[in-house]
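Student: Let me begin by handing over the structure; questions about it come next.
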Amino acid sequence: MVKLTAELIEQAAQYTNAVRDRELDLRGYKIPVIENLGATLDQFDAIDFSDNEIRKLDGFPLLRRLKTLLVNNNRICRIGEGLDQALPCLTELILTNNSLVELGDLDPLASLKSLTYLSILRNPVTNKKHYRLYVIYKVPQVRVLDFQKVKLKERQEAEKMFKGKRGAQLAKDIARRSKTFNPGAGLPTDKKKGGPSPGDVEAIKNAIANASTLAEVERLKGLLQSGQIPGRERRSGPTDDGEEEMEEDTVTNGS
């Protein structure tokens, strides 16, 4: 594992990404802890922490400029409190393929008032009953969850399910948090799927080349790594078209 030092930050790749944001690439260093980001001098719109060994999402200084945080393919099982104080303008958070287990572990995301684009795909918590409705209720500012637009019908269903004393009790009952944090403990892993055919790989690469947002690029890369093909992956939310979120012209999900 590699300690995230000021020297590493200075040496890491820095570039203007596909959506013209200034990005810091800290991908694949096997970093275990987020620290020393004050060395960035708040000069980046996006930071890529993909493919590291991070277990807890915290340790950020005040980064007013940061809008996009990619933390897929880590080992995150906890989300720190008070992220809104450090990341007031965060709009996109990609937590795909981590180790979040309990619905209550997602509660700290509610404080991120600018968060509109969130992915928690391939975390054990997504298998919990009422997962999607719980996140929609607890983090109502999110407009796109797991790469699916939040529908007005879903918001109404979430409000109905969790409102009032009975709803509050239901939310409390299903939202327990992980009680222990053991750095050496084993974490859930997904079974490996068969790889895609060469034609499928080429289709995904073409889709990546035509992607219009950084989050979409990361989703397609994740599909390529897991052997899934765009349009064939299992949907984690409702499959009906439903009525889309009202006030669509106010949505700012990075596209």
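Glycine is no exception: its Cβ is also placed from the backbone N, Cα and C atoms.
Residues as originally present; substitutions not included.
Grabbed the feature section from Swiss-Prot, which reads as follows:
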DOMAIN    123-161  domain 'LRRCT'
MUTAGEN   Tyr15 to Asp  Results in defective spliceosome assembly
MUTAGEN   Arg27 to Gln  No change in spliceosome assembly
MUTAGEN   Thr68 to Lys  No change in spliceosome assembly
MUTAGEN   Asn72 to Lys  No change in spliceosome assembly
MUTAGEN   Glu92 to Val  Results in defective spliceosome assembly
MUTAGEN   Gln148 to Arg  Results in defective spliceosome assembly
Student: Starting from the Cα of Glu92 (mutagenesis position), work out which of the mutagenesis positions (Tyr15, Thr68, Asn72, Gln148) are within 10 Å.
Tutor: Thr68
Student: Could you tell me which three-state DSSP class Asn72 (mutagenesis position) falls into?
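Tutor: It is coil.
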Student: Just give me the nearest neighbour of Asn72 (mutagenesis position) among the mutagenesis positions Tyr15, Arg27, Gln148, Cα to Cα.
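Tutor: Among Tyr15, Arg27, Gln148, Arg27.
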Student: What average pLDDT is reported by the model for the domain 'LRRCT' (123-161)?
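Tutor: Mean per-residue confidence for the domain 'LRRCT' (123-161): 96 out of 100.
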Student: Just give the helix, strand and coil counts over the domain 'LRRCT' (123-161), going by DSSP.
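Tutor: Secondary-structure composition of the domain 'LRRCT' (123-161): 22 helix, 5 strand, 12 coil.
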Student: What is the interatomic distance between the Cα atoms of Tyr15 (mutagenesis position) and Arg27 (mutagenesis position), given in whole Å?
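Tutor: Roughly 13 Å, rounded to the nearest whole number.
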Student: Give me the CA-CA distance between Gln148 (mutagenesis position) and Arg27 (mutagenesis position), in Å, as a whole number.
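Tutor: Spelling it out, the Cα of Gln148 (mutagenesis position) and the Cα of Arg27 (mutagenesis position) are 25 Å apart.
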Student: Distance check, please: Cα of Thr68 (mutagenesis position) against Cα of Arg27 (mutagenesis position), rounded to an integer number of angstrom.
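Tutor: Here the two Cα atoms are 14 Å apart.
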Student: Here the mutagenesis positions are Thr68, Asn72, Gln148; which one has the lowest number of other Cβ atoms no more than 10 Å from its Cβ?
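Tutor: Across Thr68, Asn72, Gln148, these mutagenesis positions, the one with fewest Cβ atoms within 10 Å is Gln148.
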